[in-house]
Amino acid sequence: MTRIIGGVAGGRRIAVPPRGTRPTTDRVRESLFNIVTARRDLTGLAVLDLYAGSGALGLEALSRGAASVLFVESDQRSAAVIARNIEALGLSGATLRRGAVAAVVAAGTTSPVDLVLADPPYNVDSADVDAILAALGTNGWTREGTVAVVERATTCAPLTWPEGWRRWPQRVYGDTRLELAERLFANV
């Protein structure tokens, strides 16, 4: 079990998948949201939670005032845990899409998001994550001002952000590195 750190559901526990996931620690999640909320008010934002695992990142965003979160998870067991966590917390604005992150992002959207949270398994190659970041911009997911946060192992190669993103300072917590960037201009 892990818990929601802040907002209306702060302190409430959520389930985590039994195997095969690496939930973001409370310390890293709290730091991530402190970094983002120092620059952005989450109230009313649209959020995309990629490689959602237990849904902890997206649920934290909803608890802190985000209007909507689209959770994307390919593993059926993890997706079932996310669905149970959404129901248990009773937070509105949550949508769960089961499927491979690359396929969902490639399908595109007409509703860009304000915040992208991505916590890919550490064994996902950095080049694959780079491709997802590029596809976010070309498939309508981002707009000027969209912030993206990617959690990686410190042993993983640093990400190569596509043109049009301004990197924020990365943060390291033990074996975890947070890479952050802001979209400078609208999709082309």
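Using the three backbone atoms N, Cα and C, a Cβ is placed for every residue, glycine included.
Record features, source Swiss-Prot:
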- Arg3 to Ala: Does not show any significant binding to either DNA or RNA in vitro and lacks m2G966 methyltransferase activity in vivo; when associated with A-12 and A-13 (MUTAGEN)
- Arg12 to Ala: Does not show any significant binding to either DNA or RNA in vitro and lacks m2G966 methyltransferase activity in vivo; when associated with A-3 and A-13 (MUTAGEN)
- Arg13 to Ala: Does not show any significant binding to either DNA or RNA in vitro and lacks m2G966 methyltransferase activity in vivo; when associated with A-3 and A-12 (MUTAGEN)
- Arg171 to Ala: Shows reduced nuclear localization; when associated with A-177 and A-183 (MUTAGEN)
- Tyr173 to Ala: Does not affect nuclear localization (MUTAGEN)
- Thr176 to Ala: Shows reduced nuclear localization (MUTAGEN)
- Arg177 to Ala: Shows reduced nuclear localization; when associated with A-171 and A-183 (MUTAGEN)
- Arg183 to Ala: Shows reduced nuclear localization; when associated with A-171 and A-177 (MUTAGEN)
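A map of Swiss-Prot features onto the structure.
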{"residue": "Arg3", "record": "mutagenesis position", "Cβ contacts under 8 Å, 6 or more apart": "Gly11, Arg12, Arg13, Ile14, Asp26"}
{"residue": "Arg171", "record": "mutagenesis position", "Cβ contacts under 8 Å, 6 or more apart": "Ser31, Ile35, Arg177, Leu178, Leu180"}
{"residue": "Tyr173", "record": "mutagenesis position", "Cβ contacts under 8 Å, 6 or more apart": "Thr25, Arg27, Val28, Ser31"}
{"residue": "Thr176", "record": "mutagenesis position", "Cβ contacts under 8 Å, 6 or more apart": "Thr24, Thr25, Val28, Glu151, Arg152, Ala153, Thr154"}
{"residue": "Arg183", "record": "mutagenesis position", "Cβ contacts under 8 Å, 6 or more apart": "Gly137, Thr142, Arg143, Glu144, Gly145, Thr146, Val147, Ala148, Gly164, Trp165"}
For Arg183 (mutagenesis position): DSSP state (helix, strand, coil): strand
Around the Cβ of Arg177 (mutagenesis position), the count of other Cβ atoms that are within 10 Å: 19
Mutagenesis positions compared (Arg12, Arg13) - highest count of Cβ atoms within 10 Å: Arg12
